[in-house]
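**Q** Per Swiss-Prot, the features are:
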- His95: active site, electrophile (ACT_SITE)
- Glu165: active site, proton acceptor (ACT_SITE)
- Asn12, Lys14: substrate binding site (BINDING)
- Trp168 to Ala: Reduced IgE-binding activity by approximately 30% compared to wild-type, but still induces human basophil activation (MUTAGEN)
- Thr172 to Ala: Subtle increased IgE-binding activity compared to wild-type (MUTAGEN)
- Gln180 to Ala: Subtle increased IgE-binding activity compared to wild-type (MUTAGEN)
- Lys237 to Ala: Reduced IgE-binding activity by approximately 30% compared to wild-type, but still induces human basophil activation (MUTAGEN)
Amino acid sequence: MANQRKFFVGGNWKMNGDKAAIDGIISFMKGPLNADTEVVVGCPQCYLMYTREHMPANIGVAAQNCYKTAKGAFTGEISPAMIKDCGCEWVILGHSERRNVFGEPDQLISEKVGHALEAGLKVIPCIGEKLEERESNRTEEVVFAQMKALVPNISDWSRVVIAYEPVWAIGTGKTATPEQAQDVHAKLRQWLRDNVSPQVAESTRIIYGGSVSAGNCKELAKTGDIDGFLVGGASLKPDFVTIINARA
């Protein structure tokens, strides 16, 4: 079944980079990339247009956040319409740093996802559990609740890529083993089968994030339900090409 879902690798630059750094990233992104892998990079808002104008056309560009309405008195926010006006077609929503540093709750994230889809963007909603939640055997409870909040606002699953990112593995150097990651991905796919539809379960890509590196990407990519990666720090380095080519 996995080979019916196109492998997907997203890079999340977070609050990193300037034009000189972006130029460096663009130079190594011109290297040989597996044509069977869809690639998207998420850059800071102020560099959306610059990145889109200079990045090779076969690589998508994502914003790292947006708000749930088209315009208005929401200082510091950007709308999906603005992202599209910059020539970009993707947005990352609900990243653990948005949830845990900025206090965004499940319902707000769901509303953002819904509006972004209505506005014509493709969306990467992020879910994942904290270390204490995993250690208390609450992983399924947490990620299923996050999924349950998302579902009512998802109007078009073909434009959604779910990113499972265990919070305890983001930027810590700790990585879920391929077995741990595959286990959660398989359970998420079964949840979609039971709560949305078998078709959505089989067609929706579920990608893994959390200290993905050139050293561990190939083992993770061999599993049946991991359809790609959302990569943080490594997406700023030439190693990102190795990760993109994990299934090559």
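Here the Cβ of each residue, glycine as well, is placed from N, Cα and C on the backbone.
From a predicted model like this one, the values you see are computed outputs, not experimental measurements.
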**Q** Looking at the mutagenesis positions Thr172, Gln180, which one has the fewest other Cβ atoms within 10 Å of its own Cβ?
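**A** Thr172, out of the mutagenesis positions Thr172, Gln180, has the fewest neighbouring Cβ atoms within 10 Å.
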**Q** Helix, strand or coil by DSSP: which one applies to the residue listed as 'active site, electrophile'?
**A** coil
**Q** In sequence order, which same-chain residues at least six apart have a C-beta under 8 angstroms from Lys14 (substrate binding site)?
**A** Gln64, Glu97, Gly232
**Q** Do me a favour and check the Cα-Cα span between Lys237 (mutagenesis position) and Asn12 (substrate binding site); whole Å is fine.
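**A** About 12 Å separates the two Cα atoms.
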**Q** 10 Å Cβ neighbour count around Asn12 (substrate binding site)?
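**A** Asn12 (substrate binding site): 26 neighbouring Cβ atoms within 10 Å.
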**Q** Of Asn12, His95, Glu165, Thr172, which is closest to Gln180 (mutagenesis position) if I measure between C-alpha atoms? They're all recorded positions.
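**A** Comparing Cα positions, the closest of these recorded positions turns out to be Glu165.
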**Q** Spatially, which candidate from the recorded positions Asn12, His95, Thr172 is nearest to Glu165 (active site, proton acceptor), comparing Cα atoms?
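**A** With Cα distances computed to Glu165 (active site, proton acceptor), the winner among Asn12, His95, Thr172 is His95.
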**Q** Which whole-number value in Å describes the distance between the Cα atoms of Trp168 (mutagenesis position) and His95 (active site, electrophile)?
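**A** With the alpha carbons as reference points, the distance is 13 Å.
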**Q** Quick check: in three-state DSSP terms, what is Glu165 (active site, proton acceptor)?
**A** coil
**Q** Cβ-Cβ under 8 Å from the residue listed as 'active site, electrophile', same chain, 6 or more residues apart: which ones?
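**A** In sequence order, Asn12, Gln64, Asn65, Cys126, Glu165 meet the Cβ cut-off.
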**Q** Please state whether DSSP places Lys14 (substrate binding site) in a helix, a strand or coil.
**A** coil
